[in-house]
Amino acid sequence: MIFTKEPAHVFYVLVSAFRSNLCDEVNMSRHRHMVSTLRAAPGLYGSVESTDLTGCYREAISSAPTEEKTVRVRCKDKAQALNVARLACNEWEQDCVLVYKSQTHTAGLVYAKGIDGYKAERLPGSFQEVPKGAPLQGCFTIDEFGRRWQVQ
């Protein structure tokens, strides 16, 4: 666990509408539609902080991680984070979303299919910046400033 100077009790959700079995054109259309949906209801989902992230995730239908456009949403509470997860899982066929807490960067995967209930899996470690030159292994995120992040 790490401690930051970020505001307390904020959840960040990393979410994508991409699917590895779809072409780039379809994935970009899905990405734009998801961003519009999120921005249209900030009270429900929180605020879109960046649409310019690259995530490398492994989908259940894929044997290896794939890179995809990713959005960072700042949620004021757990309910908003769950709403983002539910949107991703129901509308965009996502396996889960990554949620991390603002001050400690503790992270977990959240799956919320259907209209109620959810599953959360806490990940060992915390969502941390990876130093330049250090290798990236497995799943990671590159933010809008080119910084590399990973749960470690």
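Heads up, the Cβ atoms here are built off N, Cα and C, so glycines get one too.
Note that the structure is a prediction, hence the values are computed from the model and not measured.
These features come from Swiss-Prot:
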MUTAGEN   E67 to Q  No effect on enzymatic activity
MUTAGEN   E68 to Q  75% loss of enzymatic activity
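Sequence-distant contacts (6 or more apart, same chain, Cβ under 8 Å) of E68 (mutagenesis position) comprise S16, F18, S20, N27, T54, G55, C56, Y57. Applying an 8 A CB threshold to same-chain residues 6+ apart, the list for E67 (mutagenesis position) reads T54, G55, C56.
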